[in-house]
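In what follows, a single structure is set out as structure tokens and then discussed.
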Amino acid sequence: MELFALLIKVAGLLATVTVGANVVSYSRFRRQNLAKFRSPIDESKEVLADFNSIEHEEGKFFFGLATAPAHAEDDLDDAWLQFAKETPCSAEEAEAADKKARRKKVKLAVGAITKGLAKNTHGKEDKNAADKPPSKNVAAWHNAPHAEDRLKFWSDPDKEVKLAKDTGVTVFRMGVDWSRIMPVEPTKGIKEAVNYEAVEHYKWILKKVRSNGMKVMLTLFHHSLPPWAADYGGWKMEKTVDYFMDFTRIVVDSMYDLVDSWVTFNEPHIFTMLTYMCGSWPGNNPDFLEIATSTLPMGVFHRALHWMAVAHSKAYDYIHGKISLKKPLVGVAHHVSFMRPYGLFDIGAVTISNSLTIFPYIDSICEKLDFIGINYYGQEAVCGAGLKLVETDEYSESGRGVYPDGLYRVLLMFHERYKHLKVPFIVTENGVSDETDVIRRPYLIEHLLALYAAMLKGVPVLGYIFWTISDNWEWADGYGPKFGLVAVDRSHDLARTLRQSYHLFSKIVKSGKVTRKDRSLAWNELQKAAKAGKLRPFYRGVDNHNLMYADGLDKPQWRPFVDRDWRFGHYQMDGLQDPLSRVARTLLIWPLIMKKRIRKVKIKHTDDAGLVLHPALASPFD
């Protein structure tokens, strides 16, 4: 009995220490990341943001549009096409896929660190997964017409280039595909491995962009590793640095005079995590040991990022070593999500994730950056081993929480860390998947206001690039989520239809201003849809605990627009939602509620009988 009592005391002590540690961690997180701020935007003015008034050493503030080879190019036999085509076709393969799906449970902790999404294991708690066949590698691809055509940007770049030009943007961000230029491993020398016709074709596209009055921002690595490199381990191996430099030299030597700025790597830590830690992207199928040790100092995560950092530094030096009258701008596009804990005991996962993803890669290359590119899409509420679908928050079709304040906070945070280097920023990607186009318009305006507010606070930002021009292939989500300013009809020769957001974006770009009128029109339309209970597509599966699955959906679920004020400077952050935090919050707030419920009567008065009436207590349940 005494032993049992001792165990109870020890358990109670451990629970108290655990709760206390999490409370301290969350308090620190809240001070650093959730502190309230006063918006520097004067909302009483007709012009809320005037980007024309801002100049820097490189010239005026610029607007741009972005695309990438894997999203847009046809006639491309890359890793993504091969990955999409891999599907179980027999009972044996289906059974093997089921076993593999069950094994994904081991990766849940990694999922919380990487993207907070649990892999769909078709378990009993999945309210959407009854009798589903094994998941495909790429959702909404096999059921999409002419899936391999993507946007035909390789054979017909004119459509995308003209659409971009007509908005008035001055920067066109695109990429060159490594596997197209080097379709085979250069074991027998560069000359035999390079497709020089592809090099010339890329030059032809770049010339088209420039002839349409736009500067070129060229990305060298955008989530697409050549299949031959994946076969030997890809970025886990040092020799990939040498091969990447062979590729870089070919591109730079051939296209240097046609390119104005360079992005060596797009979101390197995202590629590393989803490829080498989760195995949910093409290029690797990690085993248990690799997963379990992935975030250790010598684990696959740090190892792959190390070689990508070495590759960036070498590419930076090579580009700057070219003799030219113009000074090149070389940087990376770094993905940053605003992550917050859903409950008190989720602060650990958020802290670990942030420690791995926010600063380490940029820290390792910060001495060799002419700009820091920020890719920002929204916020993520971490809950246990996944991301929570918070019913009171608005989301994109891809499951990203809409949170413009996060861009403001991220820019200030990065500026504070790197201001001693005097490195400017570029928002290299920002956008939202929204087929209805009702969310996209206020999303665009509010994020531009967040960006402008950061600039008013002293953050040097050279430009803003929106993702993307036309609806395209969205990685493992296929053709489900719609990110484009332009809709694409895949059943009718990829016919384009301009969305209203296209015209709004063009108006802002050409005027350089965000007006109060445009903000009100966009926001009021969203509010009208929300109050009417209108539905929109959503391409994430959700379990009975409202945790989102990483797997995309072939066909969307339907979710109502959310009636919540997420405009820049207006968003009210929810408190922690776990049971313990709710109880504690209630206990703390209860005395305040009671005080407010007391009827305060400053002047005594009497009834008809002359008796003194004192203030009465009102029931807190009134």
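Quick reminder: no glycine exception, Cβ is built from N, Cα and C everywhere.
Positions annotated as active site, proton donor by Swiss-Prot: Glu267. Cβ-based neighbour count (10 Å, all protein chains) for Glu267 (mutagenesis position) stands at 23.
Note: Glu429 (mutagenesis position) has non-local neighbours Ala66, Ala333, Gly373, Asn375, Tyr376, Tyr377, Ile465, Trp467, i.e. same-chain residues 6+ apart with C-beta under 8 A of its own C-beta. Look at Swiss-Prot and you will find Glu429 tagged as active site, nucleophile, backed by similarity to another entry.
Around Glu474 (beta-D-glucoside binding site), the same-chain residues at least 6 positions away in sequence with a Cβ under 8 Å from its Cβ are His71, Ser398, Ser433, Gly480, Pro481, Phe483. Residues or ranges marked as beta-D-glucoside binding site in Swiss-Prot: His222, Asn266, Glu267, Tyr377, Glu429, Trp467, Glu474, Trp475, Phe483.
All chains included, 24 other C-beta atoms sit within 10 angstroms of the C-beta of Gly234 (mutagenesis position). Quoted from Swiss-Prot for the published mutagenesis Gly234 to Asp: In sfr2-1; no effect on glucosidase activity, but loss of freezing tolerance.
Among the mutagenesis results in Swiss-Prot, Glu267 to Gly has the note: Loss of catalytic activity and freezing tolerance. The residue drawn here is the original one. Mapped onto three states, the DSSP output places Glu267 (mutagenesis position) in coil.
The mutagenesis experiment Glu267 to Ala is recorded by Swiss-Prot, whose note states: Loss of transferase activity.
Here the residue is the original one, while Swiss-Prot reports the published mutagenesis Ile270 to Ala with the comment Decreased transferase activity. Total loss of transferase activity; when associated with A-273 and A-274.
The mutagenesis experiment Met273 to Ala is recorded by Swiss-Prot, whose note states: No effect on transferase activity. Total loss of transferase activity; when associated with A-270 and A-274. The number of other CB atoms found within 10 A of the CB of Met273 (mutagenesis position), across every protein chain shown, is 27.
Leu274 (mutagenesis position) falls within a helical segment according to DSSP. Among the mutagenesis results in Swiss-Prot, Leu274 to Ala has the note: Decreased transferase activity. Total loss of transferase activity; when associated with A-270 and A-273. The residue drawn here is the original one.
In Swiss-Prot, a published mutagenesis experiment is listed as Glu429 to Ala, annotated Loss of transferase activity. In the three-state DSSP scheme, Glu429 (mutagenesis position) is classed as strand.
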Can you check which residues sit near His222 (beta-D-glucoside binding site), meaning Cβ under 8 Å from its Cβ, same chain, 6 or more apart in sequence, and list them in order? Ala68, Pro69, Ala70, Gly175, Asn266
Under a three-state reduction of DSSP output, how is Glu474 (beta-D-glucoside binding site) classified: helix, strand, or coil? coil
Would you list, in sequence order, the residues of this chain other than His222, Asn266, Glu267, Tyr377, Glu429, Trp467, Glu474, Trp475, Phe483 that have their CB within 8 A of the centroid of the site's CB atoms, where the site is the one recorded for beta-D-glucoside? Ala66, Ala68, His71, His223, Asn375, Gly431, Thr468
How big is the Cα-to-Cα gap, in Å, between Leu274 (mutagenesis position) and Gly234 (mutagenesis position)? 13
Counting across all protein chains shown, how many other Cβ atoms sit within 10 Å of the Cβ of Phe483 (beta-D-glucoside binding site)? 25
For beta-D-glucoside: widest Cα to Cα gap among His222, Asn266, Glu267, Tyr377, Glu429, Trp467, Glu474, Trp475, Phe483 in Å: 18
Between Ile270, Leu274, which of the mutagenesis positions has the fewest other CB atoms within 10 angstroms in the structure shown? Ile270
For Ile270 (mutagenesis position) and Gly234 (mutagenesis position), what Cα-Cα distance in Å is obtained after rounding to a whole number? 15
